[in-house]
Amino acid sequence: MDLENNNNTPLTGKQAEKCAKKRKCVITLDEKQVESKRLKKEESNVEATSRPPAQSPKKRLHLNGKPMQNKDLNFKYGNYKHYYGKRILNKDFHDIRLDVLGTQPDLFRNKQLLDIGCNSGHLSIQIARKFEVKSLVGLDIDRGLINDAQKTVSHLKRHATPGQGIPHIQFVHGNYVLEDDVLLEIERPQFDVILCLSVTKWIHLNFCDSGLKQAFRRMYLQLRPGGKLILEPQSFDGYKRRKKLSEQIRDNYNAIKFRPDHFTEYLLSPEVGFAEMKLMGIPEHCKVGFKRPIQIFTKS
């Protein structure tokens, strides 16, 4: 049959060829659209059958054994921004650990202190002011928390009333665990008291047994004769809840042999050198706090 145009007149050869190409193009486009819809439907069915079931946030972090990006990974050192803030949002909140530390105020008065893992500095500042220390250095691995602590100190100094003494408080960003044990050889005594409150778990999970043992030895070396290490270790039960923060932390957790109930024996051993340990007290916290023993280790 001859091809005709809209006026039912026969088409010329070129016109017929052009029309045929146009029809072929339209048919091809229609076929592609149909094929595209079919593929999308198949993909949708595959996705529906392969999608994992609903899971808790903790389980979603490790689908197929691989850690997913999660905001908790930013806090793998325990550097929670509101670690103390959650406890002081209520102005009536009182950190009961201050009462335990206050049973021996002479340990702090006119002394030079180091607070390892000071977070945003709330407790450090309260200790410095309440017990009239000579100076206090707060150290934390999170630069943002240190910036917050420095701002708090600056605010206190600006708003201090005449005659209101503000102790010399300095906050420093850094990792207390050294890159190499050989650096311990250059340590010199410079503090009367070192505070390590609820920090051992995070050192342990990130730097293994060797990192925590090195930190203990460094604490001893930085204390003057007769100096005190005030230690508030976390129990090993609390480690398990954080082991999924990253694959490295999980591997470190599985490799731990040096348990918290071994800390005292190690600190009193010749490898470290502390002369004695005494229990300072166990805080009786409200439910938003902690109830961990606070120990005092004395350097002979």
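Cβ from N, Cα, C; glycine included.
Quoted from Swiss-Prot, the note on natural variant Ala16 to Pro is: In strain: ZBMEL377.
Per Swiss-Prot, mutagenesis Tyr83 to Phe is noted as: Unable to rescue early lethality phenotype of mutant flies.
As a published mutagenesis entry, Tyr84 to Ala appears in Swiss-Prot alongside the note: Able to rescue early lethality phenotype but not sterility phenotype of mutant flies.
The average pLDDT the prediction assigns to the domain 'Bin3-type SAM' (95-300) is 94. According to Swiss-Prot, the domain 'Bin3-type SAM' annotation covers 95-300.
Classification of Asn119 (S-adenosyl-L-methionine binding site) by DSSP places it in coil, neither helical nor stranded. The S-adenosyl-L-methionine binding site annotation in Swiss-Prot covers Asn119, Asp140, and the record cites similarity to another entry as its basis.
In Swiss-Prot, a published mutagenesis experiment is listed as Lys201 to Ala, annotated Unable to rescue early lethality phenotype of mutant flies. When other Cβ atoms within 10 Å of the Cβ of Lys201 (mutagenesis position) are tallied across all protein chains shown, the result is 19.
Thr298 to Lys appears in Swiss-Prot as a known natural variant, with the remark: In strain: ZBMEL84, ZBMEL95, ZBMEL131 and ZBMEL157. In the three-state DSSP reading, Thr298 (variant position) counts as strand. When other Cβ atoms within 10 Å of the Cβ of Thr298 (variant position) are tallied across all protein chains shown, the result is 15.
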Task: Cα separation, Asp140 (S-adenosyl-L-methionine binding site) to Lys201 (mutagenesis position) (Å, whole number) - done: 14
Task: Cβ-Cβ neighbours of Asn119 (S-adenosyl-L-methionine binding site) (radius 10 Å) - done: 26
